[in-house]
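A.B. asks: A single structure is presented below for examination.
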Amino acid sequence: MLDVNNFEYMNIGLASPDKIRSWSFGEVKKPETINYRTLKPEKDGLFCERIFGPTKDWECHCGKYKRVRYKGVVCDRCGVEVTRAKVRRERMGHIELAAPVSHIWYFKGIPSRMGLVLDMSPRALEEVIYFASYVVTDPANTPLEKKQLLSEKEYRAYLDKYGNKFQASMGAEAIHKLLQDIDLVKEVDMLKEELKTSQGQRRTRAIKRLEVLEAFRNSGNKPSWMILDVLPVIPPELRPMVQLDGGRFATSDLNDLYRRVINRNNRLKRLLDLGAPSIIVQNEKRMLQEAVDALIDNGRRGRPVTGPGNRPLKSLSHMLKGKQGRFRQNLLGKRVDYSGRSVIVVGPHLKMYQCGLPKEMALELFKPFVMKELVEKGLAHNIKSAKRKIERVQPEVWDVLESVIKEHPVLLNRAPTLHRLGIQAFEPTLVEGRAIRLHPLVCTAYNADFDGDQMAVHVPLSAEAQAEARILMLAAQNILNPKDGKPVVTPSQDMVLGNYYLTLERAGAVGEGMVFKNTDEALLAYQNGYVHLHTRVAVAANSLKNVTFTEEQRSKLLITTVGKLVFNEILPESFPYMNEPTKSNIEEKTPDRFFLEKGADVKAVIAQQPINAPFKKGILGKIIAEIFKRFHITETSKMLDRMKNLGFKYSTKAGITVGVSDIVVLDDKQEILEEAQSKVDNVMKQFRRGLITEEERYERVISIWSAAKDVIQGKLMKSLDELNPIYMMSDSGARGNASNFTQLAGMRGLMANPAGRIIELPIKSSFREGLTVLEYFISTHGARKGLADTALKTADSGYLTRRLVDVAQDVIIRETDCGTDRGILAKPLKEGTETIERLEERLIGRFARKQVKHPETGEVLVNENELIDEDKALEIVEAGIEEVWIRSAFTCNTPHGVCKRCYGRNLATGSDVEVGEAVGIIAAQSIGEPGTQLTMRTFHTGGVAGDDITQGLPRIQELFEARNPKGQATITEIDGTVVEINEVRDKQQEIVVQGAVETRSYTAPYNSRLKVAEGDKITRGQVLTEGSIDPKELLKVTDLTTVQEYLLHEVQKVYRMQGVEIGDKHVEVMVRQMLRKVRVIDAGDTDVLPGTLLDIHQFTEANKKVLLEGNRPATGRPVLLGITKASLETDSFLSAASFQETTRVLTDAAIKGKRDELLGLKENVIIGKLVPAGTGMMKYRKVKPVSNVQPTDDMVPVE
């Protein structure tokens, strides 16, 4: 057997007839499959045992030889070799065709490869191959031309005229003869000459032909192999036939298609032997051609062959194509053993790294381990009795199971797995019942809730797999989100609410101003009802041993609340005492204003101090991030568990519920509504008098009602008591927001109709008062649209992720430093005056390209190639520096991937990225996963041109697919000055730009908004009108860097507007993949063809080679490809074929004799090899473990 891990590369090519015969173990002569009485395969049929091997292990067809001792014997009676039955999965047969037939992929594909080689149109080819016309194969010395088509009538006339001097024939035989006559070298030389002189259409045709002919010449494939003399028959186990319960047979469609070919082939042989008239033979040959076409790609030409019930049969091509094809169904996504699935329920008692596995599930999953352990412990004599013990579920089995699962992590996965946190490892604990218990804090990462979600469990078997699961995938390790480096395991809902309630402060609460010696004393007072959790009290600062106070602070009294004392118990040692929700308190120390000299009047001081806000969800997140930064993983995960327990405990104790009485009705509501109504009446009056247009009237009415709702919302929030449960829920960040509250207690406001236009009649009632029938009806539109949008969005977002993963799957950190001297200039990302992304956010975790100095003192803040961390980034910003040169994936020189320096910090771990990290896939997941949070809508602002800007998911797709954007902006192609702006006819305006050399004029629609005025100085690529730039246009007039930065800026803009943060480096990796190709304009003295697409790396290598010999290099221009196009243009044919357009990719690859170097992840998964990322990289595979223990002297037994 081939060892899959020793593959270097994989080749694909055309098979010669001899090659096909060498694969075969015998010729299939009969269309029979299985004998209906004996149920044994028929001899020489499609399932023949003599050709394909025995159906039963070690047993020949006639039964003369049985048992393994006859291994390798060929039976003298039935001719079957005695061997394993699984050879029926790998042995092929063949059919000798009575007449050559063409391969439909090469004749029918676009462009037709056969047509390009022969320089004939596909139309002409079709006429010849399907016996409609003759083609002249050898004109001899007649006036006919080679490859000329003749109809039946013309052929007869020429035969009468010239006799047998010339040769013309029809069918694939004729094409075969023409293909054999082609001299590749001569043709290529002629075409190269033609290229030098020709223009336009002829030139493009020549380039296309040259590409195909060069491919044949270089790959060693012969053009005549596109015509088949012999047809391979795939192994029978890959097209099985099985008996169903009713005695009927279920069979693969391929068997039907093969049977048609064999029947027609045998009939043709018989007709040829009988010497039948040519018209009958021709008809039979055409039918054979059609049968082979249907077998290879049914439905590609003419009507597809159908089976019972008019269903088209699945041909060989269909077996590979699409989601259900071989690539995506069986090679890239396999079903695995040692897995289970069940409903999840919450496990609040679990530790961060644990999950609860139902007992019976665990027993089934760990069965082999339990059996081994039972035998080792002597509780069973052999494996068989151990198995019996497990099946009978004897009591000792449970004890053994307990010890087996200890420290054996399992993987939990929730579909849809949108990012890498959708699969994490946990240590199992056994639980009763049949549901999996999940830790509440990992729900955010899985996007799981407990309303019936299910999860799958997988068991890592080998020691290496277990080690990887424990070290890399354990839930306690995955605290940061790979997309932005922020903690993903922040408490939510009840936990937030509990901690919020615990840290509330109230003026004048029971026992305010009491002084305590230490925390225990304060808690005792609380338990006995002398103080409340929210009471502000004083505690001796020196009693809080684990907290960092300054020496001065230690000697004083600390003003805090009882709840905050409890909250601070969960924080790690030497962390500042959290007394107010501010950045300085988290990062530096507790502010001095909370400390009193001993003996001061505590009550009086407390009475004067303002109330501090409680700790909301955001603050909890910041505390976690700071703890992670200081104390790393282990301490953070322990602290998270403590925070979770505290939150649950106090949200239970607080007993926060929602009742109708909590929804306070606003008294002023009626007045506000009446005032708004009178404003609307005014507007209507103006409209009726003709003072304003319909459009203006609509706009004003909408804005009046929006303003009224805002006023109500503002007043409502002010009128709420801060202990109102609904207010607490929304303020703490547990659930809900101000808008929900306004709808409950104020008014519902304006709604949109099904078309998305806002209805100008607002819903004046709130849910508390109840809606009228009309109002209820209007509300239903929005609800329905919301549900439909969500469903569509999920599918769109998933498909976007799939394309992103595909284009970047081979981007891996391949080396430490690529040695580039280029970088990008990082500035804050701005949209107008608003900053989308601050400079420090762009700098953190990146390597500096150039030294950064303080502009005033000249002090070096960061050296070249030094990592910029949070502190350094802050120093740079505080020094007033506005732009910094940093290393970037855009400018990295590593051929297939990125280097450590250009990538920077790994956001998921907060430390340097390792060589072998699959950063491309992480980037794709980071961009795709928030896709579902983006909106679907295109904003329409009442038909103002240039304002219908696409946003949300459609805009992201538009950018990554490099499509022409909606509402496209006009850009200038020259540097210069705007000299005039004129109105021209047809509602257009003309902008005239005068440059140093030439003057250009641009027209824009009359109502589009201009971004320039007369007299403005402008540079190439600058926008003249509002809207989105077409990046392809931008690439034509500016350089690569401008386009890269534009795409980065636009993608970040969409996500940040929706409140989603994504690290720049992820977008950079994707944009880099879109700009990897160069279109060759002039080949110079290199071997590349003009007009071809080449990888930047291959292009520079080819030029380097030519320059070293002192010749002329090729010139090219960078090309921007959309992600789908870029995926299909990848060097790996396996990756491209498994993505989309499978047959086109494979046709092309076979002709070129492509070689897949197996550099990406997909290719290796397909052939079943370890992926070249992480520990699968060759660098790590070659590491040999060496014992570092010194050998000791021989042990001496102690007497």
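Any Cβ shown, glycine's included, is placed from N, Cα and C.
Just so you know, the substitutions we noted aren't modelled in this structure.
These came from Swiss-Prot, pasted as-is:
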type	residues	note
BINDING	C60, C62, C75, C78	Zn(2+) 1 binding site
BINDING	D449, D451, D453	Mg(2+) binding site
VARIANT	D796 to G	In streptolydigan resistant alleles stl6/stl445
BINDING	C818, C892, C899, C902	Zn(2+) 2 binding site
A.B. asks: Return only the integer: C-alpha distance in Å from D451 (Mg(2+) binding site) to C818 (Zn(2+) 2 binding site).
C.D. replies: 50
A.B. asks: Rounded to an integer, what is the Cα-Cα distance in Å between C899 (Zn(2+) 2 binding site) and D796 (variant position)?
C.D. replies: 32
A.B. asks: Taking Cα atoms as reference points, rank the recorded positions C60, C78, D796, C818, C902 by distance from D449 (Mg(2+) binding site) and give the first.
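C.D. replies: Going through C60, C78, D796, C818, C902 one by one, the Cα closest to that of D449 (Mg(2+) binding site) is D796.
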A.B. asks: If I take the alpha carbons of C60 (Zn(2+) 1 binding site) and D453 (Mg(2+) binding site), what is the distance between them in whole Å?
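C.D. replies: So the alpha carbons of C60 (Zn(2+) 1 binding site) and D453 (Mg(2+) binding site) sit roughly 52 Å from each other.
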A.B. asks: Can you tell me which of the recorded positions C62, D796, C818, C902 is spatially closest to D453 (Mg(2+) binding site)? Compare CA atoms only.
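C.D. replies: So, of the listed recorded positions, the one sitting closest to D453 (Mg(2+) binding site) is D796.
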A.B. asks: Just to be sure I understand the packing, how many Cβ atoms besides its own are within 10 Å of the Cβ of D453 (Mg(2+) binding site)?
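C.D. replies: Excluding its own Cβ, the number within 10 Å is 17.
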A.B. asks: So among C62, C75, C78, D796, all listed as recorded positions, which is physically nearest to C892 (Zn(2+) 2 binding site)? Use the C-alpha atoms.
C.D. replies: D796
A.B. asks: Taking the centroid of the Cβ atoms of C818, C892, C899, C902 as the Zn(2+) 2 site, which other residues of that chain lie with their Cβ within 8 Å of it, listed in sequence order?
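C.D. replies: Here the nearby residues are E815, D817, T820, R887, A889, T891, N893, T894, V898, K900, R901, Y903.
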A.B. asks: With C902 (Zn(2+) 2 binding site) as the reference Cα, tell me which of the recorded positions C62, C75, C78, D796 is the closest one.
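C.D. replies: With Cα distances computed to C902 (Zn(2+) 2 binding site), the winner among C62, C75, C78, D796 is D796.
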A.B. asks: Just to be sure I understand the packing, how many Cβ atoms besides its own are within 10 Å of the Cβ of C818 (Zn(2+) 2 binding site)?
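C.D. replies: Taking every protein chain into account, the count is 18.
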A.B. asks: Looking at the recorded positions C62, C75, C78, D796, whose Cα is closest in space to that of C818 (Zn(2+) 2 binding site)?
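C.D. replies: Sorting the recorded positions by distance from C818 (Zn(2+) 2 binding site), the top entry is D796.
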A.B. asks: Which one of these binding-site residues, C75, C78, C892, C899, C902, has the sparsest Cβ neighbourhood, judged by other Cβ atoms within 10 angstroms?
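C.D. replies: It is C78 that, of the binding-site residues C75, C78, C892, C899, C902, has the fewest other Cβ atoms within 10 Å.
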A.B. asks: Tell me the Cα distance separating C62 (Zn(2+) 1 binding site) from D796 (variant position), rounded to the nearest angstrom.
C.D. replies: 58
